[in-house]
Amino acid sequence: MYEAIGHRVEDGVAEITIKLPRHRNALSVKAMQEVTDALNRAEEDDSVGAVMITGAEDAFCAGFYLREIPLDKGVAGVRDHFRIGALWWHQMIHKIIRVKRPVLAAINGVAAGGGLGISLASDMAICADSAKFVCAWHTIGIGNDTATSYSLARIVGMRRAMELMLTNRTLYPEEAKDWGLVSRVYPKDDFREVAWKVARELAAAPTHLQVMAKERFHAGWMQPVEECTEFEIQNVIASVTHPHFMPCLTEFLDGHRADRPQVELPAGV
């Protein structure tokens, strides 16, 4: 179905694998188009409860695939290529944020530039103890993109975001966890197995409630508290009229759900 990415649906999880390992899984324009299409398919597939984005072999994603830049076409050709690339990057990032499924970034290696942007746009992020994070844009002389000016400071705070961007330093897993870039760190050798376990847990949870939470948290960043609480009321009313609600309430009142977490995550390192 796809040429530039890996894709499969299993156990309610749509796995999207960025696969250009000889270039640390940098994303071509075609790959971005395919990731966006795969996200659209996941949203339309009732059997899919969660999406997992990861990278082939030992890297997550090193950003834009620079080797397809048409240097022989001069400044105008390079500019046009970056304009097209930025448009597709941003369509893909928008879809990760807006897709009506929880998205897990399973960061198995380097996440640089746009790869960092993908991890920030995802709803949850976990990483292997071999991962590393770096802004990287200034290394190649370009401004940051992939909505990092929207997401990075929101997740790690303005001071830390500016430190990462201005110094271009590499962040390693434990510090990334401490800063909130990822929620958990797992050993490299077990990472794919654990990532699939987390994704399956997300997929098994009630999709309509996951989507409500996702939409509310993103909207809440931009809205006054009064608007947030009004939408929360609407979500509560919608959720209690859903067929999922009454069995859950009955179990809870009978004492069967009081201490049961909705999604169980493996302990990290």
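The backbone N, Cα and C atoms fix where each Cβ goes, glycine too.
Annotated substrate binding site per Swiss-Prot: R24, A62, G63, F64, Y65, L66, R67, G114, R257, in sequence order. Same-chain residues at least 6 positions away in sequence with a Cβ under 8 Å from that of R67 (substrate binding site) are, in sequence order, H23, A26.
Listed in Swiss-Prot as a mutagenesis experiment, D45 to A is described as follows: No effect on catalytic activity. If you take the C-beta of D45 (mutagenesis position) and look for same-chain residues 6 or more apart in sequence within under 8 angstroms, you find V9, A14.
For D46 to A, Swiss-Prot lists a mutagenesis experiment annotated as follows: No effect on catalytic activity. Other Cβ atoms within 10 Å of the Cβ of D46 (mutagenesis position) number 7 in total over all chains.
According to Swiss-Prot, the mutagenesis experiment Y65 to D carries this note: Catalytic activity is almost as efficient as wild type. Counting only same-chain residues six or more apart in sequence, the Cβ atoms lying under 8 angstroms from the Cβ of Y65 (mutagenesis position) belong to L20, H23, A26, L27, S28, A31.
Neighbours of H90 (active site, proton acceptor), defined as other CB atoms within 10 A of its CB across all chains, total 15. H90 (active site, proton acceptor) falls within a helical segment according to DSSP. The feature active site, proton acceptor is assigned by Swiss-Prot to H90.
There are 25 other CB atoms within 10 A of the CB of A112 (mutagenesis position), with all protein chains counted. Record note (Swiss-Prot) on the mutagenesis of A112 to G: Yields insoluble protein.
Other C-beta atoms found within 10 angstroms of the C-beta of G114 (mutagenesis position) number 29, with every protein chain shown included. Record note (Swiss-Prot), mutagenesis G114 to A: Strongly reduced catalytic activity and substrate benzoyl group binding. The unchanged residue is displayed.
G115 to L, N, S or V appears in Swiss-Prot as a mutagenesis experiment; the accompanying note says: Yields insoluble protein. Sequence-distant contacts (6 or more apart, same chain, Cβ under 8 Å) of G115 (mutagenesis position) comprise N25, G55, F60, C61, A62, G63.
The active site, nucleophile feature in Swiss-Prot is assigned to D145; the stated evidence is experimental evidence. DSSP assigns D145 (active site, nucleophile) to coil, not to a helix or a strand.
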Check: Looking only at R24, G63, D145, the recorded positions on record, which one has the least crowded Cβ, with the fewest other Cβ atoms within 10 Å?
Finding: D145
Checklist line | Rounded distance in angstrom between the Cα atoms of R24 (substrate binding site) and D46 (mutagenesis position) | finding: 33
Checklist line | Between D145 (active site, nucleophile) and D46 (mutagenesis position): CA-CA distance (Å) | finding: 32
Check: What is the separation, in Å, between the Cα atoms of D145 (active site, nucleophile) and A112 (mutagenesis position)?
Finding: 12
